[in-house]
Amino acid sequence: MKILISAVGTTDPISNNHDAALLHIARNYRPDKIVLVYSQEMMVKQDLINKVLLSIEGYNPIIEIDSTILNNDEVFLFDKMYEVMGQIVQKYTNDDNEIILNLSSGTPQIISALFALNRINDYNTQAIQVATPKNRANREYTALTESEIDALIMENQDNRLDFVDRSIKDKSEKFTQALVKRHLRSLIASFDYQAAEAIINRKEYNKLLSKKKIAYIREKLYDFSRVFKNQSILSDILSFPLDDSQKKALNYYLMIDVLKEREHIADVLIKAKSLAEFVIEETIKKDHEGLIVFDGNLPKLNPSFPDCEAILDDIDKKMKKSRGIEDTEERIFSVQSTLNLLSYLNILEFYEYDSQLQTAINGILSLNGERNKVAHGLSEIDTRLLSRKKLKQLSENLRLLLVDCLGIDSSYFNYYDKQNKELIKMLE
């Protein structure tokens, strides 16, 4: 539905034998509904406005008077009008409505408020201004004579020492809050939780929302920020019905996915391999208990494990083939060698694990060259080799590992998207 929201001004509906702004917009855009916002002073115009709007030939809109009546002593306060008009626009805003705002009727403060709302908030709106018939100010200025100027000064009742100060210092609190909320929504939508946390924690924004809402958002952003600062596990994940390995892996994957969205490619490459190694290591430890032992933090094959020699031979053979030294008799891979993602893949191949799982690991390993440049050198990432499509595939490969190896339900993977929607909704 197309809805026109308009204040009723002193010149509406007809001025100097021409449409005033409200009538002209209705005539041109023919909205399905016209929502009229009256001030106390303009309420006397109700019958006149309705009759003139319905006089447009072939047009019979729904005319609705909004329940909010603007106080005469507030229509010249920008921040108040920003708050009130914002509430009115919000009331009629949804995915099915196209909103038209009249930027030419009402006090300058009402017009400015609607202009700001159109620019700042993410509403489906278009704002319309209407020029006067002569394309200039409504009241023409006639030059005064010297005597008329002198009389004007003399008759000015404010031109004395005891004049009444009618100026109002507008702090624009609501307008400022709207700007801050918009900025916070933008930061959260781009997953920049640390920047959003730094802003919302400022004391001057304690009244940005209700105490309950501001405390909730601050707690969430603090929790999210800890993940990227310290690799802490999300509070929500700690409460999920998962074991410790599943919680660690899910938390790490979600962190990688956010880094991918923020295009922190170097971090994604380094962390993706680490996560894959962790998941496969946990899988092998569970399925073949005792095969892997640790020398400090370094994983190695257990020489006492029944299949150890056969696995060593298989890995050694594949390593020699990859290096083109098949004829070398001496082993280049032994029980002293530290296991990594490639050797874990070889173990999965030895035990004939699912081919789809092996394909996913190979996909992660295919980016290992770029990963090593970042992790072990100061090389620039070749973005030609790392398109968004490849990074998306990398994320999908990691998801497959988490689902197939650790049994993590895929419904957890959109955690941050769900949280973002909730926080953004609260900041509207």
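Placed from the backbone N, Cα and C atoms, the Cβ positions cover glycine too.
Following the DSSP three-state reduction, the secondary structure of His24 (mutagenesis position) is helix. Taking Cβ-Cβ distances under 8 Å and a sequence separation of 6 or more, the neighbours of His24 (mutagenesis position) in its chain are His18, Val130. The annotation that Swiss-Prot gives for the mutagenesis experiment His24 to Ala reads: About 100-fold reduction of single-stranded ribonuclease (ssRNase) activity in presence of cyclic oligoadenylates (cOA).
Record note (Swiss-Prot), mutagenesis Thr107 to Ala: About 100-fold reduction of ssRNase activity in presence of cOA. The unchanged residue is displayed. With a 10 A radius on its CB, Thr107 (mutagenesis position) counts 19 other CB atoms from all the protein chains.
DSSP assigns Gln129 (mutagenesis position) to coil, not to a helix or a strand. The number of other Cβ atoms within 10 Å of the Cβ belonging to Gln129 (mutagenesis position), over all protein chains shown, comes to 12. Gln129 to Ala appears in Swiss-Prot as a published mutagenesis result, with the remark: About 1000-fold reduction of ssRNase activity in presence of cOA.
Gln129 (mutagenesis position) sits 14 Å from Thr107 (mutagenesis position), taking the CA atoms of both as reference points.
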